[in-house]
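Worksheet for the structure shown next.
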Amino acid sequence: MRDLPLTSLALVLSALGALLGTEALRAEEPAVGTSGLIFREDLDWPPGSPQEPLCLVALGGDSNGSSSPLRVVGALSAYEQAFLGAVQRARWGPRDLATFGVCNTGDRQAALPSLRRLGAWLRDPGGQRLVVLHLEEVTWEPTPSLRFQEPPPGGAGPPELALLVLYPGPGPEVTVTRAGLPGAQSLCPSRDTRYLVLAVDRPAGAWRGSGLALTLQPRGEDSRLSTARLQALLFGDDHRCFTRMTPALLLLPRSEPAPLPAHGQLDTVPFPPPRPSAELEESPPSADPFLETLTRLVRALRVPPARASAPRLALDPDALAGFPQGLVNLSDPAALERLLDGEEPLLLLLRPTAATTGDPAPLHDPTSAPWATALARRVAAELQAAAAELRSLPGLPPATAPLLARLLALCPGGPGGLGDPLRALLLLKALQGLRVEWRGRDPRGPGRAQRSAGATAADGPCALRELSVDLRAERSVLIPETYQANNCQGVCGWPQSDRNPRYGNHVVLLLKMQVRGAALARPPCCVPTAYAGKLLISLSEERISAHHVPNMVATECGCR
């Protein structure tokens, strides 16, 4: 059993042990009973505290609340509980160094300072949480890669401390290197070693991609360890449960200031009133009636439904100059055609002299650009279509209709009209953005295609999003309880959606029709275009089986 790889047989035995209620303890470790567990009602919790998946564990003292319990996020097995108890009791003499496989203190030991910090924290947690992540997948070729569970929401930030804990078997002294570790680290297992610890400075790679890749080189040897020796060293045997002990990743998130409860009562201090800011004051009315009316329309329609007013965001031209920009020749009809083909936001900045003087220059002189008749007609047609669709949307403020009528009067948009053609383009882009936003506010509840077309505009273009699926409702599935299934969400709009190499000409034509204002019974929607399988361990007919289920994880998205 020592030389067997970590296959589905070992996973089945582990699941069977959990199913039968066996206790996964090493023979030399002290048994941990229920006296180390503390329930929520044993402590004073502040009112309104979130009900989070916390486990309160007391490593020392009794369980009546006299000692500070540990707030653990994740499943804390007997292995991790015994490890934390050993760190708490350690005084870092020669015996403790041998217990944790630490080499001579004269060598560079990245894990020893981290172990000391963890021990100091265990003696005074101060309400800080400890996140425990268990191994989810391991690959041995070409190098050992350990992929762990993804931390819960809010626990994926840069931690204050990250330790990879191994429960080793027999093996030589090794030097471990790889990305994610703060330099080379030495491990010196001996007969008295119960744990091996590696300090991790970039733990996010442990649950992304293939996981945390490790390169183990025996000290004093040129050859690398074989797979069998690696398995024996990294996955020690649990002789009681006839299985191997898998590593764990311990994260200590950075502490955040929080109010302290006092016997169920919470002292609160009101926030100071906001100070008046010059940036939030109303700007003086513009001397240009078109720009002034357009500003009033955008402000009227951009107010969120849940608030009566919203602060105005001041744009800093100097800061905007630092963003990636694309040069567009507004005198070129071909460039304007590209702008008309998409609904991406458009920002035009007036010259400083035009913005401060009382008589600003027009945005563009229609006689100085070779405007084609067909292009001007298209701008006028799309402008009228966008205005008509915006008027038909439900729930618009009463001021929308007169403001829109005034803008159309100030901006005829025709080739022979008195208005500036660039004003027509600016008004069209503004109406397109407002139309997309108000589509998402339709109380009639849009379907999937409608959600993809407008209701998810705040999410950006169609892309792969993280989605965790809970399998505990499926009683036949034992492992995993939850997994990352992913989902596709976002806007299907031209030209963003052609970034996926799997897009087809059919959806491109539909997107262009949608941009031109054509009514589609089913607009293009954001859906998965590629999937990956997942290994599931299930119980069927009183037997435990492991099988690979296809199409369980969405890996790519596109518009269809």
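Cβ from N, Cα, C; glycine included.
For the published mutagenesis ARG472 to Asp, Swiss-Prot gives the following note: Little effect on AMH signaling. Cβ-based neighbour count (10 Å, all protein chains) for ARG472 (mutagenesis position) stands at 9.
Under the three-state DSSP scheme, LEU478 (mutagenesis position) falls in the strand class. According to Swiss-Prot, the mutagenesis experiment LEU478 to Ala carries the annotation: Abolishes AMH signaling. Does not induce regression of the Muellerian duct.
Around GLU481 (mutagenesis position), a 10 Å sphere centred on its CB holds 12 further CB atoms from the protein chains shown. The note that Swiss-Prot attaches to the published mutagenesis GLU481 to Arg or Tyr is: Decreases AMH signaling.
While the structure shown retains the original residue, Swiss-Prot records the mutagenesis experiment GLU481 to Ala with this note: Shows a slight decrease in AMH signaling. Affects slightly Mullerian duct regression.
One mutagenesis experiment named in Swiss-Prot is GLN484 to Ser, and its note says Little effect on AMH signaling. For GLN484 (mutagenesis position), other Cβ atoms within 10 Å of its Cβ number 17.
In Swiss-Prot, the entry for mutagenesis LYS534 to Ala states: Abolishes AMH signaling. The structure shown retains the original residue. Reduced to three states, the DSSP call for LYS534 (mutagenesis position) is strand.
Here the residue is the original one, while Swiss-Prot reports the published mutagenesis LEU535 to Tyr with the comment Little effect on AMH signaling. Cβ contacts within 10 Å of LEU535 (mutagenesis position), excluding its own Cβ and spanning all protein chains shown: 16.
Experimental mutagenesis at this site is recorded by Swiss-Prot as ALA546 to Met, annotated: Abolishes AMH signaling. All protein chains included, ALA546 (mutagenesis position) registers 16 other Cβ atoms within 10 Å of its own Cβ.
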- Note on the structure: Taking all protein chains shown into account, the Cβ-based neighbour count within 10 Å for LYS534 (mutagenesis position) is 18
- Spatial neighbours of LEU535 (mutagenesis position) among the mutagenesis positions ARG472, LEU478, GLU481, GLN484, ALA546, using Cα within 10 Å, are ALA546
- From the Cα of ARG472 (mutagenesis position) across to the Cα of GLU481 (mutagenesis position), what is the distance in angstrom? 5
- Query: Which ones, of the mutagenesis positions ARG472, LEU478, ALA546, have a Cα no more than 10 Å from the Cα of GLN484 (mutagenesis position)?
  - Reply: none
- ARG472 (mutagenesis position) as reference: those mutagenesis positions from LEU478, LYS534, ALA546 with C-alpha within 10 Å of it: LEU478
- Whole-number Å distance separating the Cα atoms of ALA546 (mutagenesis position) and LEU478 (mutagenesis position) is 10
